[in-house]
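For reference, Swiss-Prot has these:
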- HIS98: heme binding site (BINDING)
- ASP333, ASP376: Mg(2+) binding site (BINDING)
- ASN341, ASP350: substrate binding site (BINDING)
- 325-458: domain 'GGDEF' (DOMAIN)
- TYR43 to Ala or Leu: Same biofilm formation activity as wild-type. Large decrease in O(2) affinity (MUTAGEN)
- GLN60 to Ala or Glu: Same biofilm formation activity as wild-type. Enhanced O(2) dissociation but not association rate constants. Enhanced autoxidation rate constant (MUTAGEN)
- GLN60 to Leu: Same biofilm formation activity as wild-type. 5-fold reduction in O(2) dissociation rate constant. Significant decrease in the autoxidation rate constant (MUTAGEN)
- LEU65 to Met or Gln: Enhanced autoxidation rate constant. Decrease in O(2) association rate constant (MUTAGEN)
- HIS223 to Ala: Same biofilm formation activity as wild-type (MUTAGEN)
- ASP368 to Ala: Lacks biofilm formation activity, and thus is probably devoid of diguanylate cyclase activity (MUTAGEN)
Amino acid sequence: MEMYFKRMKDEWTGLVEQADPPIRAKAAEIAVAHAHYLSIEFYRIVRIDPHAEEFLSNEQVERQLKSAMERWIINVLSAQVDDVERLIQIQHTVAEVHARIGIPVEIVEMGFRVLKKILYPVIFSSDYSAAEKLQVYHFSINSIDIAMEVMTRAFTFSDSSASKEDENYRIFSLLENAEEEKERQIASILSWEIDIIYKILLDSDLGSSLPLSQADFGLWFNHKGRHYFSGIAEVGHISRLIQDFDGIFNQTMRNTRNLNNRSLRVKFLLQIRNTVSQIITLLRELFEEVSRHEVGMDVLTKLLNRRFLPTIFKREIAHANRTGTPLSVLIIDVDKFKEINDTWGHNTGDEILRKVSQAFYDNVRSSDYVFRYGGDEFIIVLTEASENETLRTAERIRSRVEKTKLKAANGEDIALSLSIGAAMFNGHPDYERLIQIADEALYIAKRRGRNRVELWKASL
């Protein structure tokens, strides 16, 4: 890639050097005068494509993209020799964002085609001479084509790397502590089954019972299990079993009086038992040949490291957009960790990180993700958790750590606390924006005295 970018730098530099200065000046003049119009027209046309629309439907994104597009047009069409290296880096950065969000390369290519199409009448409606118009158009189109090539090549490289990480994460997830995960999920679905059966046998209210897809097991399967075992036939079988039983469950919940009829009650209980039994059999088959593998895991805390953060965020954001379900993030910092580490030593610091990590695991669901983000900072991705549920989870974790007892080597008690920033997904497709606003909330929590939870609001 380095050699390629050097070659493109030489080509772009050559294009700028060969163009007459008055022609370059006129191209820059066109860009400055018409960038706003070109940006608006560009997104108007691009949004007609339904595939592109899904990436541009967020109002905040559209507003930011329009202003970014204006700057991009001015930068590319006003390029001087000294600007070329910086412009190549800009294309690389834009490509990384596109890959991170998951914008397909064909949408990017369509965008460049649209830009060149709408630029033509703008240039040829100017009061330049016919020869000047042709030269300005030639310089502008070649500049855009070089920028497009650099961006597309960088995008393909980033997207390919992301695809490899997606597959690496799938394999890691499949292999990581598989036996324990299998037993945990079997216990989860059995607990759900027992809860419903007891309520039916004791004539208790079923109103608080959840359909299988919304129970802990169902959430784990939809957010993790499907991905772990992608492409294996048993996944489809489990999906159908969950879907079919949810239909029966919802129908029963609409008229619970039917359960007073013994034959209907027995039929419903057998449907529960058969569904759970089949799912457990299929789960055992899926996990049967899986063994432990720890690539992608933080050795000290046994949490995920940040390697798979893009893969998971991209998938969960796509799921949230597709289903309309909530998604939230907690960024967590151990208060005064450096001071504790410096005072009591690294062994004590490591023990604190292990205890804090255990508090995370004990207070999240199996469908959530916990990462060691770096040092004493952690990220938790909460799937299908409302704002209230997100804050309750954060407060539970904070309270648990505050009550954790830890003694230094000399017997002195060490006080532990966490500052937590929370943020709800608001439709912006770039996960780094979600992390950024959660980080802003974390900063507020620290500024307001630490040992507290703050939820990001636009007014913060």
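From the backbone N, Cα and C atoms, a Cβ is placed for every residue, glycine too.
The structure, with features from Swiss-Prot marked on it.
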residue: HIS223; record: mutagenesis position; contacts (Cβ under 8 Å, 6+ apart): GLU316, HIS319, SER367, THR383, GLU384
residue: ASP333; record: Mg(2+) binding site; contacts (Cβ under 8 Å, 6+ apart): ASP376, GLU377, PHE378, LEU418, SER419, ILE420, LEU442, LYS446
residue: ASN341; record: substrate binding site; contacts (Cβ under 8 Å, 6+ apart): THR348, GLY349
residue: ASP350; record: substrate binding site; contacts (Cβ under 8 Å, 6+ apart): LEU300
residue: ASP368; record: mutagenesis position; contacts (Cβ under 8 Å, 6+ apart): ILE380, VAL381, LEU382, THR383, ALA385
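Secondary structure of the domain 'GGDEF' (325-458) per DSSP, as helix, strand and coil residue counts: 59 helix, 33 strand, 42 coil. ASP376 (Mg(2+) binding site) has a Cβ environment of 20 other Cβ atoms inside 10 Å. When averaged over the domain 'GGDEF' (325-458), pLDDT in the model lands at 92. When the alpha carbons of TYR43 (mutagenesis position) and LEU65 (mutagenesis position) are compared, the span between them is 9 angstrom. When the alpha carbons of LEU65 (mutagenesis position) and HIS98 (heme binding site) are compared, the span between them is 12 angstrom. Taking all protein chains in view, 18 other C-beta atoms sit within 10 angstroms of the C-beta of LEU65 (mutagenesis position). Counting other Cβ atoms within 10 Å of each Cβ, the lowest count among the recorded positions TYR43, HIS98 belongs to TYR43.
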